[in-house]
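Notes follow the structure.
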Amino acid sequence: MIRLLSLVLFFCLSAASQASEKLLVLGDSLSAGYQMPIEKSWPSLLPDALLEHGQDVTVINGSISGDTTGNGLARLPQLLDQHTPDLVLIELGANDGLRGFPPKVITSNLSKMISLIKDSGANVVMMQIRVPPNYGKRYSDMFYDIYPKLAEHQQVQLMPFFLEHVITKPEWMMDDGLHPKPEAQPWIAEFVAQELVKHL
């Protein structure tokens, strides 16, 4: 009898663990915990934030500082095979923009990533990215337009860029003016959680 109860408990726990959805965050330094302990980064805080919204989600942070869309595209197949996520959040493009990469190249890389993710059976959420205005209005506008146009064309969800809110609080930004401090990470985690629960 005890053995039977143990087996029942084992299978119940196994089913519960399998019920947790898996989210892969594919990003750059904005998601990689730049110049801070990784446990303070918003992806590390995200599971608890999602749990507050009633969503049990395992978060895999596949972000690497300095990554471009090309780097993300190159790494994506292995990440999909290794983690088999249910949902992938793409937070890439800032480094492409800072280096002045052609919008056509960025669009192509993002589009290929979306196709790979869809082919794996996972859903996609893409984050809007914006480059600083000192890159010129023409390029900044062309860069910004990549994301809504691609989201509409590929029929994927587009998440607002969290940095547009964070940057309004100077005390939350590092001296480089590009990266959020550890103090901003809990707010970012809650912001992302509120957006993601719409798609989980």
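From the backbone N, Cα and C atoms, a Cβ is placed for every residue, glycine too.
Keep in mind it's a predicted model, so treat the numbers as computed, not measured.
In sequence order, Ser63, Ser65, Gly66, His179 are the residues near Ser29 (mutagenesis position), counting only same-chain partners six or more apart with C-beta under 8 A. Reduced to three states, the DSSP call for Ser29 (mutagenesis position) is coil. The active site, nucleophile annotation in Swiss-Prot covers Ser29 and rests on similarity to another entry.
Per Swiss-Prot, active site is recorded for Asp176 (among others), and the stated evidence type is similarity to another entry. Around Asp176 (active site), a 10 Å sphere centred on its CB holds 8 further CB atoms from the protein chains shown. Under the DSSP three-state reduction, Asp176 (active site) is assigned to coil, being neither helix nor strand.
Annotation source Swiss-Prot lists active site at His179 (among others), citing similarity to another entry. His179 (active site): 19 other CB atoms within 10 A of its CB, across all protein chains.
Listed in Swiss-Prot is the mutagenesis experiment Ser29 to Ala or Cys, annotated as follows: Loss of activity.
Experimental mutagenesis at this site is recorded by Swiss-Prot as Ser31 to Ala, annotated: No loss of activity. In the structure as shown, the Cβ atom of Ser31 (mutagenesis position) sits within 10 Å of 26 other Cβ atoms.
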Inter-residue C-alpha distance, Asp176 (active site) and Ser31 (mutagenesis position) (nearest angstrom): 16
